[in-house]
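Take a look at the structure below.
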Amino acid sequence: MDSVEEEGVVRVEEENGRGGLRRHRRVSTKLANYVDPPTDDEEDGGPKRKGKRGGNRAPKKTPKKDEEMQKNEIDEANRVTGLVKEKRAATKILNRKDSIIEVGEASGSMPKEVKGIRIGKRKGEIDGEIPTKPGKKPKTTVDPRIIGYRPDNMCHQCQKSDRIVERCQTCNSKRYCHPCLDTWYPLIAKEDVAKKCMFCSSTCNCRACLRLDTKLKGINSNLIVSEEEKVQASKFILQSLLPHLKGINDEQVAEKEVEAKIYGLKFEEVRPQDAKAFPDERLYCDICKTSIYDLHRNCKSCSFDICLSCCLEIRNGKALACKEDVSWNYINRGLEYEHGQEGKVIEKPANKLDDKLKDKLDGKPDDKPKGKPKGRPKGKPDDKPKGKLKGKQDDKPDDKPDEKPVNTDHMKYPSLWKANEAGIITCCCGAGELVLKRLLPDGWISELVNRVEKTAEAGELLNLPETVLERCPCSNSDRHIDIDSCNLLKAACREGSEDNYLYSPSVWDVQQDDLKHFQHHWVKGEPVIVRNVLEATSGLSWEPMVMHRACRQISHVQHGSLKDVVAVDCLDFCEVKVNLHEFFTGYTDGRYDRMGWPLVLKLKDWPPAKVFKDNLPRHAEEFLCSLPLKHYTHPVNGPLNLAVKLPQNCLKPDMGPKTYVASGFAQELGRGDSVTKLHCDMSDAVNILTHISEVPNMQPGIGNLKKKHAEQDLKELYSSVANKEEMMEILENSRQQVQNVETDDGALWDIFRREDIPKLESYIEKHHKEFRHLYCCPVSQVVHPIHDQNFYLTRYHIMKLKEEYGIEPWTFNQKLGDAVLIPVGCPHQVRNLKSCNKVALDFVSPENVSECLRLTKQYRLLPPNHFAKEDKLGVKKMIVHAVDKALRDLSGEKSPEPEEKKQNMRGPKKGAAKAVAKALKDLSPSEKKSSEAAEEEISNGIVNAIDKGLKDLPPSEEKSSEAKVEISNGIVSAMDKDLEHISSSEKKSTEEEGVKRPNIVRTYERRKKLGSEVTNAYIDRLEMEKM
């Protein structure tokens, strides 16, 4: 047979509707001869083939092709192969040489190597549009007529290459396709993108850029504080905190005097025991839930801790914080009742959060549970143990403590707590008296008070009245408010009052002005509104869907899944489980329940604080850039933010930032409004409106539901009103009024003055039955009018409040980009006029510490099962460390390097032996003990820890590596605690710096008879380091 060997064929196929090349073999450079010579095989069907299954079988006959058709197929295959090679060569050259191929050009800026590529006829083929078989739809390609066209047209946002793109002329490397520009950057013109793309402007919101945790050029959220500013801030802090520090010290001195009286000791001889708690533990009183910062009393048997305030109350005859759990009886009657109908009681337990939302949308309310209430409607006590919370804040809830169960009956009944005539408090568990213990070095707070008083006597403190009581720049020459000032906003109409106007500067005014103007208003407890803070940022999008894309994780070991979240339904204030994408769809387009009422959902603290910083580093950086008055608000190094003064290894409260995402409507609905109910924050706060979206108009049938709501309110809430027709008209009219909402308005704020709180609480207690809360049930009782967070005052109640008590709040609209600074102690409520995304951050200013202490006293008197009971701020601990930090800044003393976090005694980690050497090595001469006896005492304590560790080990484990680690950890714990709590009277000089380590070694040598390999190895390590 005279045929040429066939080496390969190039085939052009369409797979799944997409054109592409699939090469089976390398194409032969020889000319293939497809003319079949005449053979005898044609007659009998060709030669037989052998196979495993079919044995000898004949191949299928194929129709013969004429010579011209075969030749055309070979030419086409060779043409396509050459086309692919040309495209690859062109792409490599273009990627190497930054040249632009103009349409129709074959010279000029085009590289020589690709001049042979025909841009005209085959321009589509170069970009990947390969000729396909007849009848097949060709693949969509990029329009080659775009100026700056290149073969590489992959969009930076979506990573697709089959779309029309805009190429950046600044970096000449990034491209954005038109669909992405229309979807994610609708406010940016395509011509502007071509001049300078979003990547170059640091506003790109693709997932990769949003998760970029490196510093970007031109964006710096750090606050640079000069030494002079540090000194001035320290003087201001000491002047503000000295009275509070004295109060803390007096409280401790009084308890020490009681201790001296009980045991017949002199005051100087009182030595409270070390509580052996670690810096990253959070210890609070088991009775009043107040944070314990230093001195407290403890039961050795049941591990009960009691703060000094509770000790004083018990000795006075009654523990005021010992109260019974409160019960709120809110009954679930279904969605029909929530919209004015009778409804029927649903007795099934709320097992699934997602059932409630499904019921509202699908319409099966009677046979499914209604969801989980946000509060505690049945009044049952928490399932959580009532004992103290020790350990890290991020401990898993499944971790079981080693402590024995504690009998908590004595927490509820004050009569069980008693003290004898001497002042000894006996624990109700029957184990004996409570022991006085400490967390800080003995006498440290008294020493701080003495140092601050000496500094004040030397005239080194900043005189507070001179800085804030000068004439405000907002006032005119007659010392009256200049109402024509552009930095003032009228927010109230109180007669005879000069605080109807709020200070509202722009972000640029705040940056150019000093802090005195702000302090003038802030020290009076007035909120401040800083306008257009987003102008100081790069312009990164805060649209919730953009943030959702950055946080979205289908499956990730570290981050987990964030597809489903728990939201709050603003109609009945119950928690529901909702898909995050569906939630954001309702955020922009609006959603309605099966009865036609707006379904308003609210996300609080989404994403969680840890995810916000990890998955949204760009947004976290952007938020820090937008913060106004950074000396007060910066969460890392704000010199006047007391929250940053805590030691690095200390457990810090969660101060944010936190996001609040919710849909909203301009019209006040009366029920189901997107509101944050009346409350007081535990500290100062700054709230920035970062994004708004207007929801389309409501459905027409909503008016009928409003009328049913008003009839139900008249029947259940206002049954005692004489003129019911007039009241009915008032209710309907109040819900028909639409707030005057401008384009950039987002939220309506009502902030009450501190001096108006007694009248506000009196009004709520008087009219509390006119409000609804869980399941739209009337509020039956009031524990605390503000801390219950059960009330939102509508425009009707705001009007009635002014008529009856003569008070009114500051009321204003928060616009897009406005930052509202709320002083602690000012009750406030918020209603969203549009769908809003707000980001909030807490901080503690020196001026408002007294209000933080006042709120702490109120929290401790709430019932044990009240959600606001626990003191999460720990302001007294903050005061002590802030004073210490300020004194060190004034004296020029550098802050000590943070110790490695000590682990819990029950489960110490490995590598602790190295921590011992480092802790001893880093000690300054002033921190060494001054006597041989003190050294001997510490050494004996360390060796005793070794002895105990060895005795507790089984014989088989004495020489194991695990045993060595556990004993070393015990050594570290004992040594660290002894070194940490060295009193000021036992300091030693520089010459005695090297005494400690040799004494420890000698003590080990005397006890070497144990013969443990662990002890020998540790002694050798100590001798080799020779500190």
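Every residue number used here counts from 1 along the chain in the order it is shown.
Keep in mind that glycine also has a Cβ here, set from the backbone N, Cα and C atoms.
Sequence unchanged from the original; the noted substitutions are absent.
Taken straight from Swiss-Prot:
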type	residues	note
BINDING	Cys155, Cys158, Cys177, Cys180	Zn(2+) 1 binding site
BINDING	Cys168, Cys171, Cys197, Cys200	Zn(2+) 2 binding site
BINDING	Cys285, Cys288, Cys302, Cys310	Zn(2+) 3 binding site
DOMAIN	635-860	domain 'JmjC'
MUTAGEN	Gly672 to Glu	In ibm1-1; growth and flowering defects, and reduced fertility. Cytosine hypermethylation at the low-copy APC13 locus
MUTAGEN	His679 to Ala	Loss of activity on H3K9me2/1
MUTAGEN	Asp681 to Ala	Loss of activity on H3K9me2/1
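Known features from Swiss-Prot, placed on the structure.
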residue	record	contacts (Cβ under 8 Å, 6+ apart)
Cys155	Zn(2+) 1 binding site	Ser161, Arg163, Val165, Arg175, Tyr176, Cys177, Cys180
Cys168	Zn(2+) 2 binding site	Lys174, Arg175, Tyr176, Val193, Ala194, Lys195, Lys196, Cys197, Phe199, Cys200
Cys171	Zn(2+) 2 binding site	Cys197, Phe199, Cys200
Cys288	Zn(2+) 3 binding site	Cys307, Ser309, Cys310, Ala321, Arg860, Leu861
His679	mutagenesis position	Ile786, His787, Gln789, Pro827, His828, Gln829
Other same-chain residues whose Cβ falls within 8 Å of the Cβ centroid of Cys168, Cys171, Cys197, Cys200, the recorded Zn(2+) 2 site, in sequence order: Gln169, Thr170, Asn172, Ser173, Lys174, Lys196, Met198, Phe199, Ser201
Highest CB neighbour count within 10 A among the recorded positions Cys158, Cys180, Cys285, Cys302, Asp681? Cys285
Work through the recorded positions one by one (Cys285, Cys302, Gly672, Asp681) and name whichever has its CA nearest to the CA of Cys158 (Zn(2+) 1 binding site). Gly672
Around the recorded Zn(2+) 1 site (Cys155, Cys158, Cys177, Cys180), other residues with Cβ within 8 Å of the Cβ centre, ordered by sequence, are His156, Gln157, Gln159, Lys160, Arg163, Val165, Arg175, Tyr176, His178, Pro179, Leu181
Sort out the sequence-distant neighbours of Gly672 (mutagenesis position) for me: same chain, 6+ apart, CB within less than 8 Å of its CB, listed by position. Cys570, Leu571, Trp597, Pro598, Val600
Let me spell it out: for each of the binding-site residues (Cys200, Cys310), count the other Cβ atoms within 10 Å of that residue's Cβ, using every protein chain shown. Which one has the most? Cys310
Let's check the environment of Cys197 (Zn(2+) 2 binding site): how many other CB atoms sit within 10 Å of its CB? 25
Across the domain 'JmjC' (635-860), what does the pLDDT come to on average, as a whole number? 88
Counting every protein chain present, what is the number of Cβ atoms, excluding its own, within 10 Å of the Cβ of Cys177 (Zn(2+) 1 binding site)? 23
Check the DSSP secondary structure of Cys180 (Zn(2+) 1 binding site), expressed as helix, strand or coil. helix
Would you identify the secondary structure of His679 (mutagenesis position) according to DSSP, in three states? strand
Cys302 (Zn(2+) 3 binding site) to Asp681 (mutagenesis position): how many Å between their Cα atoms? 34
Cα distance (Å, whole number) from Cys285 (Zn(2+) 3 binding site) to Asp681 (mutagenesis position): 21
Once DSSP output is merged into helix, strand and coil, Cys285 (Zn(2+) 3 binding site) belongs to coil
